[in-house]
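Listed in Swiss-Prot for this protein:
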VARIANT   D101 to N  In strain: A/Fort Monmouth/1/1947-MA
VARIANT   D290 to N  In strain: A/Fort Monmouth/1/1947-MA
VARIANT   H311 to Q  In strain: A/Fort Monmouth/1/1947-MA
Amino acid sequence: MASQGTKRSYEQMETDGERQNATEIRASVGKMVGGIGRFYIQMCTELKLSDYEGRLIQNSLTIERMVLSAFDERRNKYLEEHPSAGKDPKKTGGPIYKRVDGKWMRELILYDKEEIRRIWRQANNGDDATAGLTHIMIWHSNLNDTTYQRTRALVRTGMDPRMCSLMQGSTLPRRSGAAGAAVKGVGTMVMELIRMIKRGINDRNFWRGENGRKTRIAYERMCNILKGKFQTAAQRAMMDQVRESRNPGNAEIEDLIFLARSALILRGSVAHKSCLPACVYGPAVASGYDFEREGYSLVGIDPFKLLQNSHVYSLIRPNENPAHKSQLVWMACNSAAFEDLRLSSFIRGTKVVPRGRLSTRGIQIASNENMDTMESSTLELRSRYWAIRTRSGGNTNQQRASAGQISIQPTFSVQRNLPFDKTTIMAAFTGNAEGRTSDMRAEIIRMMENARPEEVSFQGRGVFELSDERAANPIVPSFDMSNEGSYFFGDNAEEYDN
């Protein structure tokens, strides 16, 4: 967990809050999603979208991207200083899909960033509402996590494709703040640090001068974020060592890769939040629902209730399976890309299948795809039960480092037993004595060797009926746990490459 003095709930991070009580947090998170909803309604009016077109997830993504681009200070500044052909630094836009004469048409729109900022601020009582922007970023990140497997990125930084369950949030922009840092997996943080160290190795001036000082501060901050995700003293001590290094180089890279491997068993704590597309919040606000007054939480029943009665549509390519498209978005909405498939299936009430068995590509439609053959269908985003999102890695007891599930980073706080084949993971540690030998390494390896998969993780925690808003009667599911239900393993999902 984060070091004692700095513990703030995820909702507080989400809303830049000082210490708030539960009611205030619910109100400020409600205010945040309400603002996104109001902004979306206004954009749909501007673009003259019909109700159906406004509920099309592809239109939602374009509008969300426009507002993120309008507020991306650093990129805007960069674009103004380095003008590139055919790109107006003051404008933003994207494809909007409309139904014309029984066919879907693509229309490219262009807006002044200033205008988008004005509409966003107006929807948020004049504030910049950065929390709302971060919320949208996390929704995009969760969608990417569900759609793409980051094998190539892992291999590029010297990590192993088997570490894909550590990669939550790997596509989040750097400006995503505390709320963004909370949802990043151990592997994501390790990768960011390795990239930084590699730049330092290749560029002599990276750590020098006024800029170098800022770089150093950023490096130490990232180290501290990663340290805060680890739950054992030895892993944290190793992070201190990486952070305090005078001149970070290959030894630190090896240490970080070692730590990432160790996190497959000694799981880090990573937050999970249900962030929904703007086209879900919009219609709810339009129907008169007052999020701020009612209060809202990203980790409780609220997103489930919202998805239960929302209608979201998606464009479907000729050979895609609409049910599979629905699964992709359901997983993204519930931040469940790295959860055990059996558990997701139980909560959803329909079978959730691995990525490689889905007949669907991502949600976005490329500009060169033919629109003539596009159909649209309803996304089925409802669930049978609801469950509380967790931020623990599912290790059962921190004192005697127990084993977390290996190819899983749990999303829901629900009891499951831990099938896992430790030998495959321990094999990753033999024969690589790279980097320093240290007491900490020995200690971590010892903990991993001794880590017993306890019988169950999240003991006694269950799912709840959707009518059980107070979470009074947990239903503890039972699974056939003979094999582990990983979404990505043994699989050939598309790669994410910007």
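Placement of Cβ uses the backbone N, Cα and C atoms for every residue, glycine included.
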For D101 (variant position), the number of neighbouring Cβ atoms whose distance to its own Cβ is within 10 Å equals 5
Rounded Cα distance, in Å, between H311 (variant position) and D290 (variant position) is 19
For D290 (variant position), the nonlocal same-chain Cβ neighbours (under 8 Å, six or more residues apart) come out as G30, G34
Per DSSP (helix/strand/coil reduction), D101 (variant position) sits in coil
Cβ neighbour count (10 Å, all chains) around H311 (variant position) is 13
